[in-house]
Amino acid sequence: MTVGKLMIGLLIPILVATVYAEGSPAGSKRHEKFIPMVAFSCGYRNQYMTEEGSWKTDDERYATCFSGKLDILKYCRKAYPSMNITNIVEYSHEVSISDWCREEGSPCKWTHSVRPYHCIDGEFHSEALQVPHDCQFSHVNSRDQCNDYQHWKDEAGKQCKTKKSKGNKDMIVRSFAVLEPCALDMFTGVEFVCCPNDQTNKTDVQKTKEDEDDDDDEDDAYEDDYSEESDEKDEEEPSSQDPYFKIANWTNEHDDFKKAEMRMDEKHRKKVDKVMKEWGDLETRYNEQKAKDPKGAEKFKSQMNARFQKTVSSLEEEHKRMRKEIEAVHEERVQAMLNEKKRDATHDYRQALATHVNKPNKHSVLQSLKAYIRAEEKDRMHTLNRYRHLLKADSKEAAAYKPTVIHRLRYIDLRINGTLAMLRDFPDLEKYVRPIAVTYWKDYRDEVSPDISVEDSELTPIIHDDEFSKNAKLDVKAPTTTAKPVKETDNAKVLPTEASDSEEEADEYYEDEDDEQVKKTPDMKKKVKVVDIKPKEIKVTIEEEKKAPKLVETSVQTDDEDDDEDSSSSTSSESDEDEDKNIKELRVDIEPIIDEPASFYRHDKLIQSPEVERSASSVFQPYVLASAMFITAICIIAFAITNARRRRAMRGFIEVDVYTPEERHVAGMQVNGYENPTYSFFDSKA
């Protein structure tokens, strides 16, 4: 009994220690690797993951409900200042988080299930996936594609549905992970594991196992060889991929793009040097063989030339392809940043208008409106610069890109006009802000945009193209309550509405929230017709009112190039008139600049009567020249008089004193009896 009690006393602590050792890893495994994550829920304060593995509420009241990707990236950097946050990615599943606080701060008692965002620290590394038995691993990766997390999740599901297991079972996605990032929360591919819905029948496997042993051995050998080759390829691909594709540094995007181009050119130069070195070795071999076997040497030379040309052409094609990939990624990142800036500027402008209702603040509204105009104009300038670059680099791609340029330039002006139209709900604010904003818009465009209407630039072909001239010409019908002016000939050529709709659908990526605001405004309904601009004369009837000029009706008279063209244009204009009768016509207050030529004619954009300005400048030109000549004559006469006076003053003789002031002083002292002590000293010595 004593021995038994002693054994029990020794075994109990051992069992307790064993249970604790087995249980402690399970409990601490949750916090074994810290993952920086942030979570958002509108109406509540943001939360972020601490290093202990618990969710913490943000202390700031205004840090709430972020939806833009750039805002989320900035918040990640703010929540984790010690980390190098370079990108974000949605978490793979929703997480239930408790203790959500209202924006006011308390109480903190709500629980929500949200999908947090993983803040990528440093270089992006894809998650390692486990492949269970009877499951298959696969991946989809293309540098030409750049899509978000949800797209690659759906793509993984589609790929697994097309696969079959060994037992001819349908397969589903077990796990997946996105691959290399190409932009903010955008990725180039996905890797996934597909598993069968049901486990395979073990009895069937045992029956066929003995018959298929030999085949399995061969398949295993083949799979080993294939895996070795694929491993070699996988090892080569990351080394050849430029770091620019892996990490997106939004603050230094332009510098990173230039460095990536330099690295790409350096790699291409090294490859060409290597080929030239091989060519030199082959040339030496050819010369040696030519002395021994001339026919064989000529055959070898022809093969060598063909191989060399093929190698050089493949290197050039690879270099062009890599350059296009880098430019495409750069364009996408820049456009994403521009869209994010426009979105932020629109949000600030609307918030300033909402604040102005309770607390008038004209300065804040004006500053936010200027910031929005700057964001739109930067997008416009970027579009023009990209088109100019494509004209120099690839004319075919530039021709394909031209409709997008037309669409973007048109909608940039429409969005800015729609933003200005939001001021109509505040008459006092509109009277103060609108003239300043319109003047600032014109001055800023004059400053940042090239003078395309005068300058002989690369955009000249697109300016003189008829299709490009259609981008901002609007024919807006007046309400039925106004007096109808006398109609003139209207041979305008009207584009079908289906074309404009398809154009909008093709470029939804560049749409902004301002378009939706304009469309949703109840007292604004307009019929827009895009008209060819080759006018002989344009007559505009303007109804004068107290607040703003209102465009009543415009009639355009175009040149007659062809009889067929005239007939088609007249029929199209008649059909449009019939449609206008069936549509309820409402008044639309628009800027006078809309009825002027397109936005790229920047001098005429914001001037209602450019003829007056031109006539005024021609009248004052002689006066300016006469005043300049008069001032020049006065300057010449004054210079001549001054020069004559100087010459007159220089005439005569000037007495020159050969003695220095010291010598004159010593001579004066000697006259008064002064003797040099040095001389007297030497006289006494002698």
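Easy rule for this one: first residue shown is 1, then count along the chain.
Glycine residues also receive a Cβ, built from the backbone N, Cα and C atoms like all the rest.
Don't expect the noted substitutions in this model, because it carries the original residues.
Model confidence over the domain 'E1' (32-197) is summarised by a mean pLDDT of 82. Marked as domain 'E1' by Swiss-Prot: 32-197.
Marked as domain 'E2' by Swiss-Prot on the basis of sequence analysis: 240-440.
Sequence-distant neighbours of N252 (mutagenesis position) (same chain, 6+ apart, CB under 8 A from its CB) do not exist here. For the published mutagenesis N252 to A, Swiss-Prot gives the following note: Reduced heparin binding.
Using a 10 Å radius centred on the Cβ of D255 (heparin binding site) and all shown protein chains, the other Cβ atoms total 10. The feature heparin binding site is assigned by Swiss-Prot to N252, E253, H254, D255, H382, with experimental evidence given as support.
When Cβ atoms from all protein chains are considered, those within 10 Å of H254 (mutagenesis position) total 11, not counting its own. Under mutagenesis, Swiss-Prot gives H254 to P with this note: Reduced heparin binding.
The secondary structure of H254 (mutagenesis position), as reduced to three states from DSSP, is helical. For the mutagenesis result H254 to A, the note given in Swiss-Prot is Reduced heparin binding.
D348 (mutagenesis position) falls within a helical segment according to DSSP. A sphere of 10 angstroms centred on the C-beta of D348 (mutagenesis position) encloses 17 other C-beta atoms. Under mutagenesis, Swiss-Prot gives D348 to C with this note: Results in destabilized protein structure; when associated with C-368 and K-377.
Where Swiss-Prot documents S368 to C as a mutagenesis experiment, the accompanying text is: Results in destabilized protein structure; when associated with C-348 and K-377. Under 8 Å, Cβ to Cβ, and six or more positions away along its own chain, S368 (mutagenesis position) finds A345, D348, Y349, Q351, A352. Taken residue by residue with DSSP, S368 (mutagenesis position) is part of a helix.
In sequence order, A345, Y444 constitute the residues six or more apart from R374 (mutagenesis position) in its chain with CB-CB distances below 8 Å. Swiss-Prot lists R374 to A among its mutagenesis entries, and the accompanying note reads: Reduced heparin binding; when associated with A-378.
Secondary structure at E377 (mutagenesis position), as computed by DSSP, is helix. Counting only residues at least six positions away in the same chain, the Cβ atoms of I412, W441, Y444, R445, V448, S449 sit under 8 Å from the Cβ of E377 (mutagenesis position). Quoted from Swiss-Prot for the published mutagenesis E377 to K: In yn32: Results in lethality and destabilized protein structure.
Among the mutagenesis entries in Swiss-Prot is K378 to A, noted as: Reduced heparin binding; when associated with A-374. Close to K378 (mutagenesis position) in the fold, though at least 6 residues off in sequence, lie L338, K341, V448, each with a CB less than 8 Å from its CB.
For H382 (mutagenesis position), the number of other Cβ atoms no farther than 10 Å from its own Cβ, over all displayed protein chains, is 16. For the mutagenesis of H382 to A, Swiss-Prot gives this note: Moderately reduced heparin binding. The structure shown keeps the original residue.
There are 17 other CB atoms within 10 A of the CB of E253 (heparin binding site), with all protein chains counted. Counting in whole angstrom, E253 (heparin binding site) lies 14 from H382 (mutagenesis position) by their C-alpha atoms. Between the CA atoms of H382 (mutagenesis position) and D255 (heparin binding site) there is a gap of 16 Å.
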